[in-house]
Amino acid sequence: MIERGKFRSLTLINWNGFFARTFDLDELVTTLSGGNGAGKSTTMAAFVTALIPDLTLLHFRNTTEAGATSGSRDKGLHGKLKAGVCYSMLDTINSRHQRVVVGVRLQQVAGRDRKVDIKPFAIQGLPMSVQPTQLVTETLNERQARVLPLNELKDKLEAMEGVQFKQFNSITDYHSLMFDLGIIARRLRSASDRSKFYRLIEASLYGGISSAITRSLRDYLLPENSGVRKAFQDMEAALRENRMTLEAIRVTQSDRDLFKHLISEATNYVAADYMRHANERRVHLDKALEFRRELHTSRQQLAAEQYKHVDMARELAEHNGAEGDLEADYQAASDHLNLVQTALRQQEKIERYEADLDELQIRLEEQNEVVAEAIERQQENEARAEAAELEVDELKSQLADYQQALDVQQTRAIQYNQAIAALNRAKELCHLPDLTADCAAEWLETFQAKELEATEKMLSLEQKMSMAQTAHSQFEQAYQLVVAINGPLARNEAWDVARELLREGVDQRHLAEQVQPLRMRLSELEQRLREQQEAERLLADFCKRQGKNFDIDELEALHQELEARIASLSDSVSNAREERMALRQEQEQLQSRIQSLMQRAPVWLAAQNSLNQLSEQCGEEFTSSQDVTEYLQQLLEREREAIVERDEVGARKNAVDEEIERLSQPGGSEDQRLNALAERFGGVLLSEIYDDVSLEDAPYFSALYGPSRHAIVVPDLSQVTEHLEGLTDCPEDLYLIEGDPQSFDDSVFSVDELEKAVVVKIADRQWRYSRFPEVPLFGRAARESRIESLHAEREVLSERFATLSFDVQKTQRLHQAFSRFIGSHLAVAFESDPEAEIRQLNSRRVELERALSNHENDNQQQRIQFEQAKEGVTALNRILPRLNLLADDSLADRVDEIRERLDEAQEAARFVQQFGNQLAKLEPIVSVLQSDPEQFEQLKEDYAYSQQMQRDARQQAFALTEVVQRRAHFSYSDSAEMLSGNSDLNEKLRERLEQAEAERTRAREALRGHAAQLSQYNQVLASLKSSYDTKKELLNDLQRELQDIGVRADSGAEERARIRRDELHAQLSNNRSRRNQLEKALTFCEAEMDNLTRKLRKLERDYFEMREQVVTAKAGWCAVMRMVKDNGVERRLHRRELAYLSADDLRSMSDKALGALRLAVADNEHLRDVLRMSEDPKRPERKIQFFVAVYQHLRERIRQDIIRTDDPVEAIEQMEIELSRLTEELTSREQKLAISSRSVANIIRKTIQREQNRIRMLNQGLQNVSFGQVNSVRLNVNVRETHAMLLDVLSEQHEQHQDLFNSNRLTFSEALAKLYQRLNPQIDMGQRTPQTIGEELLDYRNYLEMEVEVNRGSDGWLRAESGALSTGEAIGTGMSILVMVVQSWEDESRRLRGKDISPCRLLFLDEAARLDARSIATLFELCERLQMQLIIAAPENISPEKGTTYKLVRKVFQNTEHVHVVGLRGFAPQLPETLPGTDEAPSQAS
C-alpha cells in the first residue's frame, strides 16, 4: 500500500519572536498551546505563507475579524516579520520517501504601504541529517548567528553534492512542483485555483461551517466536466463557423456579380493607367533616346559647321587680309597713277614756269637797266631840288634878316630863339656838346673840309661801281645757276662744282635716254611676275584645300587622278541613289509589316493569355491545336475517374460519421434503444459502470465481457421479466446482468487471462475465448481515443472529399474553358509570335535606319569628295598653263634688277629734266667762275656808306653854317636889332625869292615826277622780282613736290600705272566677290550654327527635361513596380494587349472604368476615399494602392476556408466551383453537428447521476464521524426544480420548441437560454446575455443543489447551519466537509499525478478552546482514520492526550522579545518527556 506523504517540520527564521525555530510536526495532530500573543497564529501564518505565497490572498486576522471585509493595511504579514531576511520552510517527505524542503524567503519592503517581498524556493535531495535551520543560518559565536540571504543559501546548497535548489519566479511553477511531488492535493493552475485552496485553508483555520465553502461546495466537490463543455463549445464554434461560412457563401453568392464587376472595372481602371504609364514611359524613353540621337547628330552637325565656319572664317580672314593688301596695293596703284598724273602735270607746270622764269629774267634785266637810269635822273633832280631849296632858304634868310633889321624890336627875340635852336641842332648833329657861337666858325671849316672829303670819296666809289657792274652780273648769274643745281656752296668752290655738274649732266642725259626701253622691259617682267605670284597663290590655295603640299612635277599626274576620281565618284553617287531608293523601299515595307503585326498582336495576346491560363490550370504545355484536343479528351477521362473516387470517399466519410455518432452516445451505448430500456428496467448500462475504465484496461474488460459489453445491469432480474414480454424495440441480442450498480464488480465470471486474450468460463460446458481487440471501445477513454482517431480519419477524408469535389468541378470548368478556347482562340493561338517578329522587324528597321544614315553620310562624303575633286580640277586648269612661270625662279631677281636700272635712269631723267636748262645756261658762262671780281657787295656797301657820310657831313656843315650865320643873333638877347636897309632892297630880295621859290617848285615838281616814275619803275621791278621770286619759289616747290612724289613722269608711266591699277582692281574685285561669297556663306553658316545652337539648346532642354521626366517617372515607376511586385498584381495589371492602344483610348478606358467604380464603391467609405485619392494623375502609385485595396477588400470578403487562394480573381473563378459544393456540405455538416436536445438532456442526466454516485461514495466515509450531539454528517445533492423541468422538456417535449433549436440566428446555447426563459418567465435574468445563460445551462453543476446535513440527536437529519449547532459541532462538521473536499480533490487529481504518490493531508484549527475533549478526541480519530495531519492552536488549559504539543511562552530578555517553546509528545501517566532540541535559548540576530 502506498504511504501518504507527511509534513515533517515547520521552520521559522527571523519572525517576530522566532529567530530560528523548527517545529517538528506530528503524523496526526500538532497542538500549539499558549496564552494570548504567545505566537500560535504567527506559527500558523508562517505555515500558510510557505504553502500559498500569494500576497493577493494572504490575510491574517484574528477570529474577531472573521466577518470583517478588510483588516490591517499589511494584512497581518508585515507585522509578523522582523527586519532583514526571513524564511518560512516546510520539510516534507512524500510517498516515494523523497525529502523535499519548500519555503519562501520574506523581507520587509520599506515604505508606508508596509509591503513584503516573497521569493518561493524548493530544495531536493537534502540529507536527513541536515536540519533546515543549519541551511539558512550561520553561527558567528556562542550567542550570535546570522541569517543567510537567498543567494548565499543558493551558493551553499549548490556546493553540497546531490542537493538541488530551485528558485521560482511564479507561484504557478512553485505549486506545480509541490503537486508533482505530492505536497498538495490539487494542481493549482490559476489564481482561481489558489483562491479556492486558500479559502479552504482559511475555513479550516478559523473553524466552523464556512459560508464561503458552503456556497461554493459545487466548485470544490463537483469537478468541471470540461470535456462536455469543450464538446459543446466546439460544437457551437463549429456550428457558428459553419453558419458564418454559409452566410458568407450566401453573401458571396449575392456579391459575386459585384466582385466580378469591381475586379473587372478596377482592373480596367488601373491596368489602363498602368499600361498607359508604361507606354508613356517607353515613349518617353524612345523620345529621350531620339532626343539624345538628335542631340548627338546636332552636336556633330554643329561641330562640322563650326569646323566649316572656322575654315571659312580663316579663308575670309585671309581674303580680308588679302583684300586689305589688295586695297592697299590698289590704292597705292591708284595713288601711284594719281602721282604719275600729278607728276606729269607738275612737270608741265615746271616747264611752263621755267619758260615764264626765262621771260621774267629777261624783263627783270631790262627793268633793272631802266631803274638804274631812273635812279641817276632822280639823283640829279634831287641835287637840283636841293640847290633850289638852299637858294630859297638863303633868300628867305636874307629877306628875314632884312625884315628883322627893319623891326629889331619885334623880331629880336625870334631871331635870338632861332639862333639858340640852330646852335642846339648843330650840337646834336655834330656831336659837339661844347659848341658855342664863338667857335662855330672854326668847327664850320673843319666840317666843310669833311664834307668835301666825303663828296670826293663818294664820287670815286661811284665810278668804281659803274665799272664792276657788268662783270658782277655774269658771275652772279653763273653762281646762281650752280647754287640752283648743287645747292648752297662757297663762292670759291663754284668753278669745280660747275665743271663736275656739266660732266654729270652728260652722263645723266645718256641714262635718261634708256628710260623708255627699261620701262617697257620692266612692265613685261612685272606682268610675268604678277602671273607667277597669282599661280603661286592658286597653288598654295589648292594645296591648302587638298591638305597636302604638291610639287610642280606632280600637278599633271594629280590632274589626271582627280579627273578619274570625278568619274568614279559620279558613278558612285548614281549607284548610291539607287541603293538609297532600295533601302527606303524596304523600310516602307517593314513599316507596313509592323503595322499589320501590331494590329494582329492584341488578338494573338488574348489567345496566348487564354492559352497560358489553360496551361497554368492544367500544368501542361501546348504546342499545337492537336495537343489541345487530345488533352481535352484526357480531361474528360480524368473527370470520370475523379467523380468515381469522390463518391467512394464520400461513402467512407459517411460511414465514419455514423460510427462517430454511434460512439458519441452518452454512456457508451451504441444503440439509443438500450438507454431507453435501461431507464425502463431501472438499471444501468454496463458500459456506464465501466465508463471510467482506463485506456490500458479497456482491451481486457472488452474481451472479458465480449458480446455482453452492452448489457444492462439491473438490481433484480425477476422484476424485468414482465417487461420482456412483448418487447420488440430492442437489439437482436439483449444481455441483462443482475447486480448492484453501485458496487458492481467483475466476479460474475470465471476468467483465465492469456497473452492478449482471456478465456471466460460461462458454464462448466461453455467457455468463451476472446482476444483483446486492437481498437477497444469499452469505457469512455477508449471511445474517446477511437473517436479521436475517427475524427482524424474524418478530417483526412473530408479534406480528400473536398479536394476531389474541387478537382471535379475544377475539371468541369477547365473543360468549359477549353471549349471556349477552341471556339474563340484556337485559330490564332499557335501562330508565330507577332511581338517577336515585330522585335525582329524593329531590329531590322533600326539596321536600315542605321544603314540609311551611314549611306547618307557616305554619300555626303562622296559628294564632298566630288566637289573637292571638281574644285581641284578647276584650280589645276588655272595652274597648269602657268607651270613655266612657277618654274622660273629668277624672274623676281630680274624684275628687281630692271627696276633698279629703271630707277637710275628715271633719276637721271629727272635730273636732266630738272637741271637741263640751268646746265645749258651755265655751260657758256661757266668760265666767269674761274675768278671772282671785287667784292661787289663790299663795294656797294662802301658806296652806300660814303653816301651816308657825305649826307651827314653836309647836314653838319649846314647846321654849323646856320649857327655861324646866326652868330650875330646871339648878341640880341635883350632886344632886336633895328631893321636896316631900304625898301628897294626888300623888293629885289622878294623878287629873287619868288624866282628861287618858282625854281624850287619846278625842281620839286620834276623831283616828284621823277620820283613817281622811279617809284613806278621800282614797282615794276619789284613786281617783276616778286613774280620772278614767286615763280622761282613755285618752281622750286614744284620741283621739290616732284621730287617728293618720287615718280618718273615719262610718257609711258601713266599707261603702266593705269594697267597696274586695273589689274589690282580686277584682283580686288575677285577677292571682294570671293569675300562676299564667303561672308554670305559665313552668314549662312552662322545662321545655320545659330539654328543648330538654338536647336541644340532646345534639344538639350527637351532632352534634359525628358531625361528628368524619365528619371522622375522612373522613381515613381520603380515605386509602382515595387508595389506591384510586393502585392503580386503584376500579372493582372501588365496586360500586353493594352500596349497597342493609344493613350487616348487607354485614358478613355480608364475614365469609363472610373465612372463605373464611383458607383460601385459609393457605399464603401474606405474604397471611396482610396479611389478619390487615386484620381491624382501625378501619383500613379495611388491607383496601385486602390487596386491593392480592392484586392484586400475582396480577400476580406472571401473566406479563406472556402476559397483556397489569396487572389480574388482566382477566388471568383474558384467561387463558382466551391459555392454549390460547400453549401451542400455545410448544410449536411450542420445537421450532423447540431446535437439533439434529447442527447443534451441525456448527457447532463448521466453526468448528474455519475456525480451523485460519487458523492454517495464520499458520504460513506463520513458515516462513522460523530461528535457532540452529531451522530453523522453527509452531503445531499438534489436537482433544482427549474432545471429538472428544462431536462424533461429537452428529452420529452423538444419538438414543441424546434423554432429555437432550428433557428440559424441562434446558437444552441442561446436557444437553450431562450427555452429556459420560456419555461421560467418568473426568473429575472438580469443583464446576462442568452449566450452566457446558455453556457451556464450546459454546465451540469448549475443543475445541482448541495447542502450539508447532520444527524443530530433526536432531530434526525438536519441542514447544517451555525445557528442549529454548537461551536464544537460546527467546527467538527466543517472539518468533516473539508476532509471530504480534500478527498474529492485527490480523487480528481489521481489521474494527473503519478500513481505511486499519495499527497499530504493537513488542516488547521485555530482557537481550539471552543471544542471539548470529546470533540478533540473525535478530530484525533478523524485524522487517524483519514491519515490527515492537523495543527491546532489552543490555550494553555488544553492538553491533548495524543499527538505532539508545544507550549509557547513569549518573553522579553534584555529588550529582546522571543518565544520560549517546550514540546511534549503524547500525554500519559509517566512524566512528560521533553522532545530533543525543543529548548531554545534566547538568540539575538547579529
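Glycine is treated like the rest: Cβ placed from N, Cα and C.
Every position carries its original residue.
What Swiss-Prot notes for the published mutagenesis of Ser33 to Phe is this: In mukB106; no effect. Take the CB of Ser33 (mutagenesis position) and look out to 10 A: across all protein chains shown you find 23 other CB atoms.
Under DSSP, Ala38 (ATP binding site) is assigned to coil, being neither helix nor strand in the three-state scheme. Annotation comment: Swiss-Prot describes Gly34, Gly35, Asn36, Gly37, Ala38, Gly39, Lys40, Ser41 as ATP binding site.
Experimental mutagenesis at this site is recorded by Swiss-Prot as Lys40 to Leu, annotated: No effect.
For the mutagenesis experiment Glu688 to Ala, the note given by Swiss-Prot reads: Does not rescue a ts-mutant of MukB. DSSP assigns Glu688 (mutagenesis position) to a helix in the three-state reduction.
Swiss-Prot documents Asp692 to Ala as a published mutagenesis change and attaches the note Does not rescue a ts-mutant of MukB; less binding of ParC. Its Cβ placed at the centre, Asp692 (mutagenesis position) has 13 other Cβ atoms within 10 Å.
Here Swiss-Prot describes Asp1201 to Asn as a published mutagenesis experiment; the accompanying note says: In mukB33; no effect.
Neighbours of Val1381 (mutagenesis position), defined as other CB atoms within 10 A of its CB across all chains, total 22. Mutagenesis annotation in Swiss-Prot: Val1381 to Leu, described as Abolishes DNA-binding, but remains associated with MukE and MukF; the structure shown retains the original residue.
Residues near Leu1403 (mutagenesis position) in space but far in sequence (CB under 8 A, at least 6 apart, same chain), listed by position: Ile201, Ser204, Met1375, Leu1378, Val1379, Val1382, Met1428, Gln1429, Leu1430, Ile1431. One mutagenesis experiment catalogued in Swiss-Prot, Leu1403 to Pro, is accompanied by this note: Abolishes association with MukE and MukF, but still binds DNA.
Around Phe1404 (mutagenesis position), the same-chain residues at least 6 positions away in sequence with a Cβ under 8 Å from its Cβ are Met44, Phe47, Val48, Ile201, Ser204, Leu205, Leu1430, Ile1431, Ile1432, Ala1433. DSSP gives Phe1404 (mutagenesis position) a strand state. Listed in Swiss-Prot as a mutagenesis experiment, Phe1404 to Leu is described as follows: No effect.
According to Swiss-Prot, the experimentally introduced change Asp1406 to Asn is described as follows: No effect.
According to its DSSP assignment, Gln1429 (mutagenesis position) is in a strand. Quoted from Swiss-Prot, the note attached to the mutagenesis of Gln1429 to Arg states: Abolishes association with MukE and MukF, but still binds DNA.
Cβ-based neighbour count (10 Å, all protein chains) for Ser41 (ATP binding site) stands at 20. In sequence order, Thr42, Ala1433, Leu1448, Arg1450 are the residues of the same chain, not among Gly34, Gly35, Asn36, Gly37, Ala38, Gly39, Lys40, Ser41, whose CB sits within 8 A of the CB centroid for the ATP site. The shortest Cα-Cα distance between Glu688 (mutagenesis position) and any of the recorded positions Ser33, Gly34, Ser41, Asp1406 is the one to Asp1406. Neighbour counts were taken at the CB atom with a 10 A radius for the recorded positions Asn36, Gln1429; the maximum falls on Gln1429.
Residue density at Gly37 (ATP binding site): 12 other Cβ atoms are found within 10 A of its Cβ, drawing on all protein chains shown. In the structure shown, across all protein chains, Gly39 is the one of the binding-site residues Gly34, Gly35, Gly39 with the greatest number of other Cβ atoms within 10 Å. A separation of roughly 13 Å, to the nearest angstrom, links the Cα atoms of Ala38 (ATP binding site) and Asp1406 (mutagenesis position). For Gly34 (ATP binding site), the nearest of the mutagenesis positions Asp692, Val1381, Asp1406 in terms of C-alpha separation is Asp1406. Of the candidate mutagenesis positions, Asp692, Val1381, Asp1406, the one lying closest to Asn36 (ATP binding site) when CA atoms are compared is Asp1406. When the mutagenesis positions Lys40, Asp692, Val1381 are screened for a C-alpha within 10 angstroms of the C-alpha of Ser33 (mutagenesis position), the residues that qualify, in sequence order, are Lys40. Here Asp692 (mutagenesis position) is positioned 48 angstrom away from Gly39 (ATP binding site), judged by their C-alpha atoms.
Cα separation, Gly37 (ATP binding site) to Asp692 (mutagenesis position), rounded: 51 Å.
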